[in-house]
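**Student:** Straight out of Swiss-Prot:
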DOMAIN    133-266  domain 'TIR'
BINDING   Ser143, Lys172, Lys202, Lys245  NAD(+) binding site
MUTAGEN   Asp175 to Ala  2.5-fold increased NADase activity
MUTAGEN   Ser176 to Ala  Loss of NADase activity
MUTAGEN   Leu177 to Ala  2-fold increased NADase activity
MUTAGEN   Arg178 to Ala  Loss of NADase activity
MUTAGEN   Asp182 to Ala  Slowed NADase activity
MUTAGEN   Trp204 to Tyr  Decreased NADase activity, makes no 2'cADPR, wild-type levels of ADPR
MUTAGEN   Trp204 to Phe  Decreased NADase activity, makes about 40% 2'cADPR, 2-fold increased production of ADPR
MUTAGEN   Trp204 to Ala  Decreased NADase activity, makes about 10% 2'cADPR, 4-fold increased production of ADPR
MUTAGEN   Thr205 to Ala  Slowed NADase activity
ACT_SITE  Glu208  active site
Amino acid sequence: MSLEQKKGADIISKILQIQNSIGKTTSPSTLKTKLSEISRKEQENARIQSKLSDLQKKKIDIDNKLLKEKQNLIKEEILERKKLEVLTKKQQKDEIEHQKKLKREIDAIKASTQYITDVSISSYNNTIPETEPEYDLFISHASEDKEDFVRPLAETLQQLGVNVWYDEFTLKVGDSLRQKIDSGLRNSKYGTVVLSTDFIKKDWTNYELDGLVAREMNGHKMILPIWHKITKNDVLDYSPNLADKVALNTSVNSIEEIAHQLADVILNR
């Protein structure tokens, strides 16, 4: 009970006391005095009740403001929580992508190391050395890209005097595909990689690329990349190292232009 409420209760109690003190024996003058006192007390009580009413209204206003502020605070907390959830999901997604890229790089290094080991063992086991042909350029590509680009490129390079290792020119019926590819990789001065969406899906093309990377890891810079109907983001996702190399692009250069630029590098023109 507040102080004002206590005052009001005391006044009502006094009014009741005065009313109870009025009896049949009360003289007219005393009755008049008591009635006047009751009237004053009632007026005082009315003022107190009015003040209490004002205080109650103010309290309700304050409570409403506090409730509204609390609701706004809850909304802000919910919004911040959602923002944090979105940020956390993005960070998790970025971390997963980073781990995938890291795994691809590790797998490539493992494959390159295995390739070096396989080649070393193969060389050791071949006690009678065979003379293998040498090539200026090894062309690594997906079969889906032969018709529209790779075959015309290989033919144009030959016309320019470049000795090309290209499966249609080199492989014969009965040849071991893996042995011939290993021989071509070992005995080529340079290797051009025709990067396309089909290329990155193939096991054989990845095997060939691992062989070229292994050569480069031994200090021989030889990879000459060509982007064919592929975006930079695709290449970045596949191999950040390849994406960092200066590449020719079939969307910018014609087959003849690409062939001449390759020949200039290979033949030191």
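Including glycine, each Cβ sits where the backbone N, Cα and C put it.
Quick one: where do these features end up spatially?
**Tutor:** A mean pLDDT of 88 is what the model gives for the domain 'TIR' (133-266).
Cβ-based neighbour count (10 Å, all protein chains) for Lys245 (NAD(+) binding site) stands at 13.
In sequence order, the list of same-chain residues 6 or more apart from Arg178 (mutagenesis position) whose Cβ falls under 8 Å from its Cβ is empty.
Counted within 10 Å of its Cβ, the other Cβ atoms near Asp182 (mutagenesis position) come to 20, all protein chains included.
Other C-beta atoms found within 10 angstroms of the C-beta of Trp204 (mutagenesis position) number 16, with every protein chain shown included. Secondary structure at Trp204 (mutagenesis position), taken from DSSP and collapsed to helix, strand or coil, is helix.
Summarising the environment of Thr205 (mutagenesis position), the number of other Cβ atoms within 10 Å of its Cβ, over all protein chains shown, is 21.
Sequence-distant neighbours of Glu208 (active site) (same chain, six or more apart, CB under 8 Å from its CB) are Phe138, Ser140, Ile181, Leu185, Gly191, Val193, listed in sequence order.
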**Student:** Any idea what the Cα distance is from Trp204 (mutagenesis position) over to Lys245 (NAD(+) binding site), rounded to a whole Å?
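**Tutor:** Rounded to a whole number, the Cα-Cα distance is 22 Å.
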**Student:** Tell me the Cα distance separating Asp182 (mutagenesis position) from Lys202 (NAD(+) binding site), rounded to the nearest angstrom.
**Tutor:** 17
**Student:** If I restrict to non-local contacts, at least six residues apart, and a C-beta distance under 8 angstroms, what lies near Ser143 (NAD(+) binding site) in its own chain?
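**Tutor:** Spatial neighbours, sequence-distant, of Ser143 (NAD(+) binding site): Asp198.
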